[in-house]
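S.K.: I am attaching a structure below and will ask some questions about it afterwards.
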Amino acid sequence: MFFSLLLVLGLTEAEKIKICLQKQVNSSFSLHNGFGGNLYATEEKRMFELVKPKAGASVLNQSTWIGFGDSRTDKSNSAFPRSADVSAKTADKFRFLSGGSLMLSMFGPPGKVDYLYQGCGKHKVFYEGVNWSPHAAINCYRKNWTDIKLNFQKNIYELASQSHCMSLVNALDKTIPLQVTAGTAGNCNNSFLKNPALYTQEVKPSENKCGKENLAFFTLPTQFGTYECKLHLVASCYFIYDSKEVYNKRGCDNYFQVIYDSFGKVVGGLDNRVSPYTGNSGDTPTMQCDMLQLKPGRYSVRSSPRFLLMPERSYCFDMKEKGPVTAVQSIWGKGRESDYAVDQACLSTPGCMLIQKQKPYIGEADDHHGDQEMRELLSGLDYEARCISQSGWVNETSPFTEKYLLPPKFGRCPLAAKEESIPKIPDGLLIPTSGTDTTVTKPKSRIFGIDDLIIGVLFVAIVETGIGGYLLGSRKESGGGVTKESAEKGFEKIGNDIQILKSSINIAIEKLNDRISHDEQAIRDLTLEIENARSEALLGELGIIRALLVGNISIGLQESLWELASEITNRAGDLAVEVSPGCWIIDNNICDQSCQNFIFKFNETAPVPTIPPLDTKIDLQSDPFYWGSSLGLAITATISLAALVISGIAICRTK
């Protein structure tokens, strides 16, 4: 900050000179108006810059996430790191086995990898699924498993988003009173799935050729090892016959396979005694598996004679903590057929963020392992972000982004705003102007007047309901003042502004409330409306904060000048007489150039360091995990002022 000392003519005695502090402002300065004080500045900058989200996945906290993967996250692979799509650091966070997938472990088809997936984390990242795809050619009474896979993955993502821990339960307790044996199927590699298990009755020729109704029991545990189970994902499987004649080759009754809870309520299965057959002309039944979310307890299975499909496994969830879920597209490279069940499942599950490739999978180690695009999309897992969303992740602190971030999103996510709408604050060389509050006269020697804001640290908290409160602290009693009337006027203005902003938000919500239950698009529209309203409210409140900042900085600079004037008066003693605020008369014959340098230029030394760059911090805080609209909004603005902001003094003399 540069000021000059200017000699003013008009004194009767030539040996006496008048020296005054005088601010220097020219056309290169811009004027910034504030509450109670204004500033001239050589530069200006926006309170925040727009941030651009980075594509791909990231996490909010490195210590609270877990991944579930396969060979593409396998650090033990001999071809690692060329075979992986993640770094070594990220691979350590995954539970995996090459060739595995959650669905393979759920059903256990013969000849496939069977891995005990389990782990805990607030945020769960799933990069698996490709090992059960059309390329795997899994039959077992069903050639196309894509729709079952979609339903399975959707339920996994839904339950994972509500749980801290999850685990495969690979051996359910069961009771089968009838004499049955584990069955096999020729179209299932002369074996069968591990879940459900196929049991068949041995019917002797002399007995009823249809056999007896099957009745069996299985128990879903409340705990599996160290993992608590509040809810289980169970596959309820049954055969679908095209007609009664196809099943009734022995003249038996209709087909049924039904699961009951401990109260006798039907929870899953198929009963052709009350439900029609498909009516198609096929001769071979098809197996269908529905996904059930069941509480721990004892369940019974009843089926028509001859065949029994028995649940043997489940996935267990503790349902203790809600958190983000990220699903990564899992597809093969060239030459292998993939499905897009993971993509569809995630997109249809609230709270699930999908990471998708834009190009075909091209591996480095082979055609199917080590894709560069996927590595880039997953590189963010090495870092912590402030915000994660369907649009990408952000680690900058700015509360604004150019485009609306698509939900789901978690953390402290920026709001969409136009760059020109973000308020600007003064920067560079700052010079205060006179204040407006003339009712406060202490200290009397004030050079530039008194402002409506006091000196020191200004703390502004803005919460969901608007301005939450102010903490205004003065550096010292002589550091300026604020009248009760001016303070009340400032608070009244801010309060009115906030009420207007709140009213706009409420109107937007009311317009869409009556449509939400009938229109999914209305939900998305409401989310966008609320985001836009929050952005407008925040921009409006930042404008208020900007005005407070300008006024506070202005009064701080004015106090610095007053302190400088006081210091000059003290150093001068009897050699200079203060005739008006910031002006002195000195006898040139008594106090020569070296004397004046001591008084006014402090022997060419800087008595106080130059003011540092404006220290402003505005922290946008919202509910750590929200989908759609935020549950809260807070802004903290803290301003630190230097005690003195004079970097040099020039003395101009005229006789």
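Backbone N, Cα and C define each Cβ position, glycine as well.
Okay, so Swiss-Prot annotates it like this:
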- SER71 to Ala: 96% loss of esterase activity (MUTAGEN)
- SER71: active site, nucleophile (ACT_SITE)
- ASP261 to Ala: 64% loss of esterase activity (MUTAGEN)
- ASN280 to Ala: Complete loss of esterase activity (MUTAGEN)
- ASP366: active site, charge relay system (ACT_SITE)
- HIS368 to Ala: Complete loss of esterase activity (MUTAGEN)
- HIS369 to Ala: Complete loss of esterase activity (MUTAGEN)
- HIS369: active site, charge relay system (ACT_SITE)
S.K.: Given the mutagenesis positions SER71, ASP261, ASN280, find the one whose Cα is closest in space to the Cα of ASP366 (active site, charge relay system).
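M.R.: Going through SER71, ASP261, ASN280 one by one, the Cα closest to that of ASP366 (active site, charge relay system) is SER71.
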S.K.: Which one of these recorded positions, ASP261, ASP366, has the sparsest Cβ neighbourhood, judged by other Cβ atoms within 10 angstroms?
M.R.: ASP366
S.K.: Across all chains shown, how many C-beta atoms besides its own are within 10 angstroms of the C-beta of SER71 (mutagenesis position)?
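M.R.: For SER71 (mutagenesis position), the 10 Å Cβ neighbour count is 24.
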S.K.: Could you check which of these mutagenesis positions, SER71, ASP261, ASN280, sit within 10 Å of HIS369 (mutagenesis position), going Cα to Cα?
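M.R.: The mutagenesis positions close to HIS369 (mutagenesis position) (Cα within 10 Å), listed in sequence order, are SER71.
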S.K.: Return the residues near HIS368 (mutagenesis position), defined as same-chain residues 6+ apart in sequence whose C-beta is under 8 angstroms from its C-beta, sorted by sequence, else 'none'.
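M.R.: Non-local contacts for HIS368 (mutagenesis position): TRP332, GLY333, ARG336, TYR361.
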S.K.: I'm trying to understand the geometry here, so how far is the Cα atom of ASP261 (mutagenesis position) from the Cα atom of ASN280 (mutagenesis position), in Å to the nearest whole number?
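M.R.: Per the Cα atoms, ASP261 (mutagenesis position) and ASN280 (mutagenesis position) stand 32 Å apart.
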S.K.: Give the three-state DSSP assignment (helix, strand or coil) for SER71 (mutagenesis position).
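M.R.: It is helical.
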S.K.: Just the number: how many Å between the Cα atoms of ASN280 (mutagenesis position) and SER71 (mutagenesis position)?
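M.R.: Distance (Cα to Cα, whole Å): 41 Å.
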S.K.: Where among the mutagenesis positions ASN280, HIS369 do you find the Cβ with the fewest other Cβ atoms within 10 Å?
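M.R.: Checked ASN280, HIS369; of these mutagenesis positions, fewest Cβ neighbours within 10 Å: ASN280.
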S.K.: Give the three-state DSSP assignment (helix, strand or coil) for ASP261 (mutagenesis position).
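M.R.: Looking at the DSSP assignment, ASP261 (mutagenesis position) belongs to neither helix nor strand, so coil.
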S.K.: According to DSSP, which kind of secondary structure is HIS369 (mutagenesis position) found in, if we only use helix, strand and coil?
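M.R.: In the DSSP reduction, HIS369 (mutagenesis position) maps to strand.
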S.K.: Helix, strand or coil at ASN280 (mutagenesis position), per DSSP?
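M.R.: In three-state terms, ASN280 (mutagenesis position) counts as coil.
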